Amino acid sequence: MTTNGADPLGRFSALTREWFTTAFAAPTPAQADAWSAISEGNNTLVIAPTGSGKTLAAFLWAIDRLADPAREPSQGTQVLYVSPLKALAVDVERNLRTPLTGITRVAERHGLPAPSITVGVRSGDTPPNQRRAMIANPPDVLITTPESLFLMLTSAARETLTSVRTVIVDEVHAVAATKRGAHLALSLERLDQLLDTPAQRIGLSATVRPPEEVARFLSGQAPTTIVCPPAAKTFDLSVQVPVPDMANLDNNSIWPDVEERIVDLVEAHNSSIVFANSRRLAERLTSRLNEIHAERSGIELPAGPNPEVGGGAPAHLMGSGQANGAPPLLARAHHGSVSKEQRAQVEDDLKSGRLRAVVATSSLELGIDMGAVDLVIQVEAPPSVASGLQRVGRAGHQVGEISQGVLFPKHRTDLIGCAVTVQRMQTGDIETLRVPANPLDVLAQHTVAVAALEPVDADAWFDAVRRSAPFATLPRSAFEATLDLLSGKYPSTEFAELRPRLVYDRDTGTLTARPGAQRLAVTSGGAIPDRGMFTVYLASETEKPSRVGELDEEMVYESRPGDVISLGATSWRITEITHDRVLVIPAPGQPARLPFWRGDSVGRPAELGAAVGAFTGELASLDRKAFDKRCQKMGFAGYATDNLHQLLREQREATGVVPSDTTFVVERFRDELGDWRVILHSPYGLRVHGPLALAVGRRLRERYGIDEKPTASDDGIIVRLPDSGDTPPGADLFVFDADEIEPIVTAEVGGSALFASRFRECAARALLLPRRHPGKRSPLWHQRQRAAQLLDIARKYPDFPIVLEAVRECLQDVYDVPALIELMHKIAQRRLRIVEVETATPSPFAASLLFGYVGAFMYEGDSPLAERRAAALALDTVLLSELLGRVELRELLDPAVVASTSAQLQHLTPERAARDAEGVADLLRLLGPLTEADIAQRCTADNIGAWLDGLHAAKRALPVTYAGQTWWAAVEDIGLLRDGIGVPVPVGVPAAFTESASDPLGDLIGRYARTRGPFTTEQTAARFGLGVRVASDVLSRMAVDGRLIRGEFAADLSGEQWCDAQVLKILRRRSLAALRAQVEPVSTDAYARFLPSWQHVGSTNTTGIDGLATVIEQLAGVPIPASAVESLVFPQRVRDYQPAMLDELLASGEVMWSGAGQIGNGDGWVAFHLADTAPLTLTHGAEIEFTDTHRVILETLGHGGAYFFRQLTDGTVEGTAGQELKQALWELIWAGWVTGDTFAPVRAVLSGPRRSGAPAHRQRQRPPRLSRYSVAHAQTRGTDPTVSGRWSALPAAEPDSTVRAHFQAELLLGRHGVLTKGAVGAEGVPGGFATLYKVLSTFEDAGRCQRGYFVESLGGAQFAVASTVDRLRSYLDNVDPERPEYHAVVLAATDPANPYGAALGWPTDSEAHRPGRKAGALVALVDGRLVWFLERGGRSLLSFGADADAQRAAAGALTDLVSAGRIPSLLVERINGVAVLDPDVDAERAVVQDALLGAGLSRTPRGLRLR
């Protein structure tokens, strides 16, 4: 090796130099500087942006050393590469092949010995046999993860690491500031203890600040060379808004426009990554992008699965390239819930060009090579500047390429976050990174691990621990306290249940493991916390609780019984919280908290918050020209600049000042219930606002006696205060002495939800909550329960190490208390001012803070109409307009409420009518002048004239003329009428009533507005004889004063309307009450009315062959008795049904039928299928006792095509009689193996064996031998209708259970409308409701359906499409308003339109035999209620206690079927188990008999008969 300081490659061997110069033009600056430091043996931190060759910079020197022919053979690993991501580890292993293969080829070209360098990967995905192989034959280069390194160091595998010379830590910035990083730091120190000489450490990092902190993390106390060449990375960033006004949207949502624009961008580029900040948003975006792309391309989206998602989702939502036959699609999803295999497939598809786009969360943020990505799209501001750089850096990943990124804000205030992120990305001004200090739980875990294999000297271990950066300042007292914890020296006997893991001999200072310590460390080790969900169940006193959904652990800790939460489309009130579940009851229409899933997100850092505030303050001070120029520099495109300018202008108009880094705003306003909302507007982020909210909560309790939990977010704090009549607090609520704030927060955090969840994680990390079964995760509920029990004890001992650690984690890692203290200092020093304002409605920034309450509107249409309207009315409409665009109240207000309220205000209701002269006087005083006709409408008597004469004589009411009419006016109004509209004062009016008012016309119009519902300018002008312009000016002035509201309120009025502010509140409150009644679950009777109609029963619109095809599509795959198909099921749905229609569909190949089991000798179960989707609705053929005849028939049909029965005799069994062959064929038909191209054979079987020659079930003789040649003589005699037509093999059922489950979920949603556990059970779906629940939950995430409590008594896990729920609720009243009489329908008991015995249980009040969904049985429903159940032929009838009118309606419907020939005859022999002829007739049976006799049945010796 030659050394040349001027040449970066001069230190490498000739082989390596030749390969590099052949493959690359020149080293990058990062590579050149790194090789200089690494070749000197220095610990080195290489900081460079994505695409600068960092990985090769770290590896090439080590590879060159390994390729040296003179090196001594080693029995262990020499290069250890540690990656925070398993996927990144695999990616690096793949990329290492290039230099290894290249150097080998160069050696071979020169005739030199080829270097033999082995590479291995060990992670959680590595099979045990490969792990054992690596222990036996360690690779030269081992690629692993922090967790796998820990396991190797705590097992015999550590011996393979004793020869390590180089450790490379990739993406070091991703772990340095976390406990996972602290865990890795101790692992590296433990590794050094195994080595003769500490290994050289090389860290690879994206841009970080400060570099010295990451270098300290990497090497601890050892010196480190920092390689950080000037960043040559160029970013092309833009912020785009696709609409001109984000506050006035055509679709009430910005998402449709954003989605269309994203598709434009993706289609204009070769390869794109779309980043979203949540998994649910990623799923929905993927769905919509594919749908839009398909619509543009004219592609029909098929149903298929998304196998990479747990439970899956339709292929057209997020399938890749060719997914189960689906056409090429635009995007697939990539996030933590996607399986590792499918994530790899998505990555490979994008790299290879088979996929145009991936929609991802942070799962693609780190350095995985995604190939030639040329565009990154970020939806809403990224979580941090560093995250933004990482994400956009995915585009133009190669050296020297430009990274192009487009950001789409989700609402107006998100524009500010996007702008500041872009600004700081351009300057590289990222957030400060801080290494955690002294995490005692990590220390405890490693202490058990290090002592597990051999005794350890405590002093030596303490020194090793302190060499790592996270523990550099660890006090000996904390170390000893941790050893006490692990060795069983507890502060109280209450901790006796904690099992000591070590023996600590304080005399010798030796730590020795107790039995099981090593197993505990390897089965429960690691720093990544187990975080999970609480299951939510519907509480029931009588039934087993049914599942509703899931909630985030921290949200549960923040909730209490009585709180109302939102899950799916329904609000639920919490009744109980246990260790593993949350019990709820429906709270229809109540304002609810939306669930959150925080995970590891801790909010905006304080320094980024200061930048946001400074930016906002700066922009607010600029004139428009300077403003535009400033925005242009930040890449604002489209309508982004106008929207941001409008937002800041409106905020300044609302509060007088825009919140900034030096100005906080405390805004107060009343909500819809009259309570106060007090909002602190501050940009400093959740890490500052979270601890401040704790202190504010304490102040509310101590000073005001209010137990209210303020809500903190990145942009401020929201406090809700009940109206007590006093002035609500202002800035004083949020200002604390700088010296007292930390003790207050420290005291309060111990009782917070955050502390409870972090304590559990710390206790588990410290091995205090070991897994009961090695290799398996403990159920989280069990871990929570044990953690809660431990916390109950530990709270009493503040010095308990895990209590200290949980508090430290909350105060240092999650919260930023120092930044909060600094803010309090600034306030005290007047460097930060607080402005108090009181507003009538929320300011734009306040609207954004309250955004969580209306988040559901962002995907409008996801929820049923009543839920959307109720939620909207529960909010301030100005808030809705600010966030979502103009929302007209006419879309929300109930027209019936508007009409009834207007009638009340106008005294047009009976209870408000005038009953005497005094009542008339009150009318005139309250409503103003009225004509005599007006008064007559408002009186209960006819002697109005006498009453008016009396009032006139007493000079209490006077006739006046204006607007072309004569009016009666109260004498008190004469002055107003004179001064307001020029009415002359009648003679004799006392002077006291003619005094002038300050605003006479305003008073007149104000009263007019207060006494009616919405009205127009024209109506006002006509009422008072004014010009329209004059009326408009007065109304506008009153609106400015807040007395009137301008908008569109009533559907029967056109154009601009007005409404008194207080009247509008009444209308909203009453409409909300009405809507909440609608939001309540419908009764089971309503569902039973809905389902037949949903399935077209009784429809007059379903006709002809197309109508029949529609019906079959809905009923696809469901078994129905053949006897009911053409007598009841099809004719009741298709108005003009004829058997020829079905035969035509079968003959054309559009539809096919299959058998699903024989019923006796003359009936069987059949199902119908659309040919295109038949494999998804067919079941696998049933197992029968196959004979040679069966096999030959199947073999013949298996060749393809269709065969007449006569043709089937060829190749069958020699000597087989026609009857025997027919018998075998029908057995295959009923078993679901064979089908025909006509339904005629089934009809023939139904008509009976004597006429059709259909096979009877009998014992078969042993079949004769199989013949290999044609046996043409085996023929049937004549033409047998039971085997007419052509026969073919049914296509194979789709073997993939996931594919079937997804299609089945879609199919059952379409069949049942509201899908419940009972409905799925009745269908006999493989895997039952549990299987479909996973699929339906994924549909919900993708916006394909809603989960809610739509039908009472059917459990909380009900799924439906929003529009279906709207239709269901139209059956709330006694259904059909055009058919007020009883509506009866008789169905086959097996008909899918019969909800009883499926979604609904059978009534239990019958003392006779139990009803069931049996072939031949009938049910009679009257307005959805089950009235009768009749066994086949009607011989036994069960009645369920309906009134006489309902019984008569049922009897009429039943006899109509007999008359129409749908059922052949009717003979009722028993009613409720008692013979009809029994003379002892009770009241109920008498009602039934009367109904039947009245419908035309006659008494016979056997019973009641109708022919």
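Every residue gets a Cβ built from N, Cα and C, even glycine.
Here the original residues stay in place, and none of the substitutions has been built in.
Taking the Cβ of I377 (ATP binding site) as centre and 10 Å as the limit, one finds 27 other Cβ atoms among all the protein chains shown. Marked as ATP binding site by Swiss-Prot on the basis of a curator's inference: F24, Q31, K54, T55, D170, E171, I377, R394, H397.
Residues annotated as domain 'Helicase ATP-binding' in Swiss-Prot, with sequence analysis given as evidence: 35-226.
A sphere of 10 angstroms centred on the C-beta of R122 (mutagenesis position) encloses 23 other C-beta atoms. The note that Swiss-Prot attaches to the published mutagenesis R122 to A is: Decreased RNA:DNA unwinding, wild-type ATPase and strand displacement on a biotinylated substrate.
According to its DSSP assignment, R122 (mutagenesis position) is in a strand. Residues or ranges marked as ssDNA binding site in Swiss-Prot: R122, R131, T145, S148, M152, S253, W255, R279, K410, 518-519, I528, W597, D600, R777.
Listed in Swiss-Prot as a mutagenesis experiment, T145 to A is described as follows: Nearly complete loss of RNA:DNA unwinding, decreased ATPase and strand displacement on a biotinylated substrate. T145 (mutagenesis position) has a Cβ environment of 24 other Cβ atoms inside 10 Å.
Record note (Swiss-Prot) on the mutagenesis of S148 to A: Decreased RNA:DNA unwinding, wild-type ATPase and strand displacement on a biotinylated substrate. Take the CB of S148 (mutagenesis position) and look out to 10 A: across all protein chains shown you find 25 other CB atoms.
The domain 'Helicase C-terminal' annotation in Swiss-Prot covers 257-451 and is backed by sequence analysis.
In three-state terms derived from DSSP, R279 (mutagenesis position) belongs to a helical segment. Under mutagenesis, Swiss-Prot gives R279 to A with this note: Nearly complete loss of RNA:DNA unwinding, increased ATPase, greatly decreased strand displacement on a biotinylated substrate.
For the published mutagenesis I528 to A, Swiss-Prot gives the following note: Nearly complete loss of RNA:DNA unwinding, wild-type ATPase and strand displacement on a biotinylated substrate. Sequence-distant contacts of I528 (mutagenesis position), defined as residues of its own chain at least six apart whose C-beta falls under 8 angstroms from its C-beta, comprise E147, R180.
Among the mutagenesis entries in Swiss-Prot is E550 to A, noted as: Decreased RNA:DNA unwinding, wild-type ATPase. Under the DSSP three-state reduction, E550 (mutagenesis position) is assigned to strand.
What Swiss-Prot says about the mutagenesis result for W597 to A is this: Loss of RNA:DNA unwinding, wild-type ATPase, no strand displacement on a biotinylated substrate. Does not complement the MMC or cisplatin sensitivity of a deletion. Does not complement the trioxsalen sensitivity of a deletion.
One mutagenesis experiment named in Swiss-Prot is R777 to A, and its note says Decreased RNA:DNA unwinding, wild-type ATPase and strand displacement on a biotinylated substrate.
Its own atom aside, the Cβ of R1286 (mutagenesis position) has 16 Cβ atoms within 10 angstroms in the protein chains shown. According to Swiss-Prot, the mutagenesis experiment R1286 to A carries this note: Decreased oligomerization, does not complement MMC or cisplatin sensitivity of a deletion, still unwinds RNA:DNA hybrid but decreased unwinding of DNA:DNA hybrid; when associated with 1199-A--A-1206. Does not complement the trioxsalen sensitivity of a deletion; when associated with 1199-A--A-1206.
Looking only at the recorded positions R279, K410, R519, the densest Cβ neighbourhood within 10 Å occurs at K410. Other Cβ atoms within 10 Å of the Cβ of K54 (ATP binding site), summed over all protein chains shown, number 27. Nearest in space to E550 (mutagenesis position), taking C-alpha to C-alpha distance over the binding-site residues F24, M152, I377, R519, is I377. Considering only the recorded positions F24, R122, D170, R279, I377, M152 (ssDNA binding site) has R122 as its nearest partner by CA-CA distance. Closest to W255 (ssDNA binding site) by Cα-Cα distance, out of the recorded positions F24, K54, R122, D170, I377, is I377. Cβ contacts within 10 Å of W255 (ssDNA binding site), excluding its own Cβ and spanning all protein chains shown: 19. For the recorded positions shown (D170, E550), fewest C-beta neighbours within 10 angstroms: E550. DSSP classifies I377 (ATP binding site) as strand under the three-state reduction.
Per-residue pLDDT, averaged along the domain 'Helicase C-terminal' (257-451), amounts to 79 for this model. Of the candidate binding-site residues, F24, D170, I377, K410, the one lying closest to S148 (mutagenesis position) when CA atoms are compared is D170. Among the binding-site residues listed here, namely F24, K54, D170, I377, K410, I377 has its C-alpha nearest to that of R1286 (mutagenesis position).
For M152 (ssDNA binding site), other Cβ atoms within 10 Å of its Cβ number 25.
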